[in-house]
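Undergrad: Structure below; questions to follow.
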Amino acid sequence: MSDKTVKSTNLMAFVATKMLERQEDLDTCTEMQVEKMKTSTKARLRTESSFAPRTWEDAIKDEILRRSVDTSSLNKWPELKQELENVSDALKADSLWLPMKSLSLYSRVSNQEPSSIPIGEMKHQILTRLKLICSRLEKLDLNLSKAVLGIQNSEDLILIIYNRDICKNTILMIKSLCNSLI
């Protein structure tokens with residue numbers, strides 16, 4: 001009778017050992033998934049850094065460097081703007097003058113000066129970038145939700161849930177910003 005007890009104990013120990021090995025395999029797979037997510041996130045951040053927001057001053061400086069323009073041509077722009085503001089009231093009231101004024105504000109004075117981006121184009125560029133960021137955040141949220149399924153460690157689980165909440169809130173903020181720009 002003791003022989004049967006030994007066999008059942010050995011069988012239970014064998015099953016317990018196999019379960020522990022399987023758990024270790026699952027933990028390893030989860031760690032590998034988290035590492036893959038980290039590396040892909042770092043790669044995305046590197047590619048998204050090319051879309052870093054720039055100020056108008058930076059854009060103008062880049063345009064000047066690209067075209068090798070001296071800064072004296074930039075000094076003409078405030079003078080031209082001042083001349084437009086000094087136009088007589090009779091011309092300002094004329095309905096034909098208003099479209100010409102708005103066109104002249106966005107037109108180039110010479111081939112050497114950087115042009116301003118019209119509001120429509122700028123808004124389109126901003127919306128395009130925000131939609132790209134939003135789609136990448138949604139993909140990250142999906143990957144985080146998949147990673148939650150395999151995690152057994154409570155600290156990692158809490159961290160992933162926290163990051164998903166941040167991700168969802170950021171997506172909502174970007175979508176509301178897009179709606180306000182439209």
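Think of each number as a place in line: the chain as shown, counted from 1.
Each residue, glycine too, has its Cβ placed from N, Cα and C.
As listed in Swiss-Prot for this protein:
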- Met100 to Ala: 90% loss of nuclear export; when associated with A-103 and A-105 (MUTAGEN)
- Leu103 to Ala: 90% loss of nuclear export; when associated with A-100 and A-105 (MUTAGEN)
- Leu105 to Ala: 90% loss of nuclear export; when associated with A-100 and A-103 (MUTAGEN)
- Leu127 to Ala: 90% loss of nuclear export; when associated with A-130 and A-132 (MUTAGEN)
- Leu130 to Ala: 90% loss of nuclear export; when associated with A-127 and A-132 (MUTAGEN)
- Leu132 to Ala: 90% loss of nuclear export; when associated with A-127 and A-130 (MUTAGEN)
Undergrad: For a quick check of packing: other C-beta atoms within 10 Å of the C-beta of Leu127 (mutagenesis position), how many?
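TA: That number is 14.
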Undergrad: Out of Leu130, Leu132, give me whichever of these mutagenesis positions has the highest number of other Cβ atoms within 10 Å.
TA: Leu130
Undergrad: Please report the DSSP secondary structure of Leu132 (mutagenesis position), reduced to three states.
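TA: It is helical.
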